[in-house]
Amino acid sequence: MMKKIDVKILDPRVGKEFPLPTYATSGSAGLDLRACLNDAVELAPGDTTLVPTGLAIHIADPSLAAMMLPRSGLGHKHGIVLGNLVGLIDSDYQGQLMISVWNRGQDSFTIQPGERIAQMIFVPVVQAEFNLVEDFDATDRGEGGFGHSGRQ
């Protein structure tokens, strides 16, 4: 059975002027989130800003979390990514979804009201329960770290 997540519309334009978040295709993992702005916002190279979505969610289920991710086209074509690289939404958070947008590109970029600026996915959560041990069971890799497995 598919899980349902409560969404609270904070801005009356959402669902009318600005479409509700949607999956672009039947195979899409991420919901597109839109900039719920009154006016366009220009981001100079290197600038960051917080952009409201006009939405709040309450996941409520502690076995789930949401992640906000950049849209691949904005990042690749314009250098527009998330200021915190990935946004994590805990199951007990109930506030507005805000997108930290960073222009890592070389040119100014204008975010238009209603523009799709990020995507959100839901992921399972596993919380660690730590055990103090003297040693781990041996593996082929052992303590090999950065670059240990080679490039080819």
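The backbone N, Cα and C atoms fix where each Cβ goes, and this holds for glycine too.
Note that the structure is predicted; figures quoted are calculated from it, not measured.
Residues or ranges marked as substrate binding site in Swiss-Prot: R71, S72, G73, N84, L88, I89, D90, M98. Taking all protein chains in view, 12 other C-beta atoms sit within 10 angstroms of the C-beta of N84 (substrate binding site).
A sphere of 10 angstroms centred on the C-beta of D90 (mutagenesis position) encloses 12 other C-beta atoms. The secondary structure of D90 (mutagenesis position), as reduced to three states from DSSP, is coil rather than helix or strand. In Swiss-Prot, a published mutagenesis experiment is listed as D90 to N, annotated Reduces catalytic activity 40000-fold.
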Task: Integer Å distance between the CA atoms belonging to D90 (mutagenesis position) and R71 (substrate binding site) - done: 21
Task: Number of other Cβ atoms within 10 Å of the Cβ of M98 (substrate binding site) across all protein chains - done: 15
Open item on the list: Quiz question: given the binding-site residues L88, I89, which has the greatest number of C-beta atoms lying within 10 angstroms of its own C-beta?
Closed with: I89
- [ ] For S72 (substrate binding site) and D90 (mutagenesis position), determine the Cα separation and express it in whole Å.
- [x] 24
- [ ] Sorry to bug you, but what's the C-alpha spacing from D90 (mutagenesis position) to N84 (substrate binding site), rounded to the closest Å?
- [x] 15
